[in-house]
Amino acid sequence: MDLKYSASHCNLSSDMKLRRFHQHRGKGREEEYDASSLSLNNLSKLILPPLGVASYNQNHIRSSGWIISPMDSRYRCWEFYMVLLVAYSAWVYPFEVAFLNSSPKRNLCIADNIVDLFFAVDIVLTFFVAYIDERTQLLVREPKQIAVRYLSTWFLMDVASTIPFDAIGYLITGTSTLNITCNLLGLLRFWRLRRVKHLFTRLEKDIRYSYFWIRCFRLLSVTLFLVHCAGCSYYLIADRYPHQGKTWTDAIPNFTETSLSIRYIAAIYWSITTMTTVGYGDLHASNTIEMVFITVYMLFNLGLTAYLIGNMTNLVVEGTRRTMEFRNSIEAASNFVNRNRLPPRLKDQILAYMCLRFKAESLNQQHLIDQLPKSIYKSICQHLFLPSVEKVYLFKGVSREILLLLVSKMKAEYIPPREDVIMQNEAPDDVYIIVSGEVEIIDSEMERESVLGTLRCGDIFGEVGALCCRPQSYTFQTKSLSQLLRLKTSFLIETMQIKQQDNATMLKNFLQHHKKLSNLDIGDLKAQQNGENTDVVPPNIASNLIAVVTTGNAALLDELLKAKLSPDITDSKGKTPLHVAASRGYEDCVLVLLKHGCNIHIRDVNGNSALWEAIISKHYEIFRILYHFAAISDPHIAGDLLCEAAKQNNVEVMKALLKQGLNVDTEDHHGVTALQVAMAEDQMDMVNLLATNGADVVCVNTHNEFTPLEKLRVVEEEEEEERGRVSIYRGHPLERRERSCNEAGKLILLPPSLDDLKKIAGEKFGFDGSETMVTNEDGAEIDSIEVIRDNDKLYFVVNKII
């Protein structure tokens, strides 16, 4: 992602599909809302990408080339038409065999052949229809894979059910009356009924249709089909029975001479009364075959009744429990929308979200994952999410251990189009990583909204608010169906603190990334106020404020300082951001730091101020700026700089200072001039340089009653008299008492700073003073020289983090 901002407007780089601000009011946003992206027609055809899959084509609804998408509206119309032909075949074939004496009328024969022709076309068409792999849930469009799958599954049965056995029998025998073999082979046409089952299954999950009426129609269809088949079979037995006068049809006078419709109605009447266990007895079995058939039929009815009354209840409640809950939630949501008169945009968003959640439950299986051991759960998260997390700029170069900790706490979510994932100015509770889909960045100002750009696979958002502990700067809204990984901000911060090296790497990535966004306005940063001191800033950003100055990003530095981050924070060498900016020549950063009230007089562990860093680095413009501010608060600043240059015998720096207009006879805080220091140190080159530039050589020996060297010694003696004496010991006081340590301490004069005290202790005891902690006799840590009194006992603890 690459954002470029200017004072008047924002432009986005090409890799984010830049476009100018298009501003519109909130009401206009609803009016311009694209309903097609949330169309219920399209929602019923969505295929969710598997977890962790980024490169997934969401244009699967449309067919391309020779391959037909199973979700294509035209193909679904074809499927519905084929279901109507299946219903025709299922009704006509038993009727022809039973009532037309296996000699169908010419019109029905033509219709049957036309229907078979359509099914033959469908067989050919199936070789070009993509399918959803049951294992990966991906849409397979490869022609070879489609052909292999079809040939290895339903191809043979589809061909067998399409063969016109009656026409073949007529060609072989020369008669239209078919034998029992052809009749049995014709039963293969019932194989087509699976299409009806698939249609009902799909319609039950389509929220555009009433689930109740779809289920009722499905049960009614099953019942009527079985009644029709049983009636035709019962009539067929009577019609083919060799002994006329001994069949159930004899109960109706002149039954064989009545019309075809009367005979069919009588057969259906018997079938229904028998199925419903009414059994009036007017049409009863008259021979053994009929008795056997009725017995079998009654036994079958027992199972069918149990299916309709008992098992179907359990099947609907248990087998379709998720669907029922889904439909109930849809109905409740619709009632809620209507009752509260919500706009159509919100209604579609609610329904779209609920549909996607229903579909995503079968992919997430979170309830199953929660039951697994932690080790297996981590392995699953590693396999699903780690490749996506490794692409994120924030985690470049981070150790695998930290990445595994992060992915173990990530949750996958599917978000529908036009859904606000993060709202502007909301608390930074979560960070999101985009696995698939697109997310728009929207800046809301009053009632105006500006689309700044688009984030895609591998991008992260919400991290600025999380790491800077401030409200979110923008609204992040999905542009298309998106799979996101959600990570709690609190866990991200905790994980960053586990390993200091990884913490520094992530913050470095963060700062370098936003350096590319050179004028990035990250909003009015604010420190968290949860009952804590508001002056305390988050360590994960404050400790790396110097890194911002190192990049020279004055705009980001300004925004961070607005968040009340201290401009005087120091690194391990005591350098402040002003030291770094002055030494590197970043004038803009220097001006920003001065604007936020930084302390110009802070010195690092070597005693160097930012002014000294600027002059030795030859950044004279920065030196003049700093000197102007420093001279206002400290009239001796010029003398201090000249004396420091004289003490170090740095002729080049002395020349540079004099060129900047500093008075060569200016005294430092101790009333000593640079010439006096040079003479005391016996540095003749420096003395000659100062004398050449007009230093007052007369007052050098007439100043009071001392020579320059004597005066320095007198000053040092006076300072020593003012300082107290302290006893220093090595080790923690509690540990020394536990070990009954009798190691003697050392009595020293209290130096002016805590760093000097540590340095002296290191020289006395032979350790690195910068890596120690100073405590009193009770073990309380001392972090200021002002709290130390005369005759205090101080203890130095080595290798402790300060």
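Placement of Cβ uses the backbone N, Cα and C atoms for every residue, glycine included.
Annotation of the published mutagenesis His243 to Asp in Swiss-Prot: Abolishes the proton sensitivity; lack of susceptibility to extracellular potassium; when associated with E-286; the original residue is retained in the structure shown. Just so you know, the Cβ of His243 (mutagenesis position) picks up 8 other Cβ atoms within 10 Å once every protein chain is counted.
Here Swiss-Prot describes Ser286 to Glu as a published mutagenesis experiment; the accompanying note says: Abolishes the proton and the potassium sensitivity; lack of susceptibility to extracellular potassium; when associated with D-243. Annotation for Ser286 (mutagenesis position): spatial neighbours Lys246, Thr247, Trp248, Asp250, Ala251, criterion Cβ-Cβ under 8 Å with sequence separation of six or more.
Experimental mutagenesis is annotated in Swiss-Prot for Ile289 to Arg, with the remark: No change in proton sensitivity. According to DSSP, Ile289 (mutagenesis position) sits within a helical segment. Its Cβ taken as reference, Ile289 (mutagenesis position) is surrounded by 15 other Cβ atoms within 10 Å in the chains shown.
Per Swiss-Prot, nucleoside 3',5'-cyclic phosphate binding site is recorded for 394-513. Secondary structure at Leu484 (nucleoside 3',5'-cyclic phosphate binding site), taken from DSSP and collapsed to helix, strand or coil, is strand. Note on Leu484 (nucleoside 3',5'-cyclic phosphate binding site): other Cβ atoms within 10 Å of its Cβ, all shown chains, come to 23.
For 725-802, the entry in Swiss-Prot reads domain 'KHA', with the evidence type sequence analysis. Summarised by DSSP class, the composition of the domain 'KHA' (725-802) is 24 helix, 22 strand, 32 coil.
Around the Cβ of Lys499 (nucleoside 3',5'-cyclic phosphate binding site), a 10 Å sphere holds 16 further Cβ atoms from the protein chains shown.
Model confidence over the domain 'KHA' (725-802) stands at 83, taken as the mean pLDDT rounded to a whole number. Secondary structure at Lys499 (nucleoside 3',5'-cyclic phosphate binding site), taken from DSSP and collapsed to helix, strand or coil, is coil. Annotated pair Thr454 (nucleoside 3',5'-cyclic phosphate binding site) and His243 (mutagenesis position), C-alpha to C-alpha distance, rounded: 83 Å. Under the three-state DSSP scheme, Lys409 (nucleoside 3',5'-cyclic phosphate binding site) falls in the coil class.
Checked against His243 (mutagenesis position), the binding-site residues Leu394, Lys409, Gln424, Val439, Leu484 differ in C-alpha distance, with Leu484 being the nearest. A Cα-Cα distance of 72 Å separates Val439 (nucleoside 3',5'-cyclic phosphate binding site) from Ile289 (mutagenesis position).
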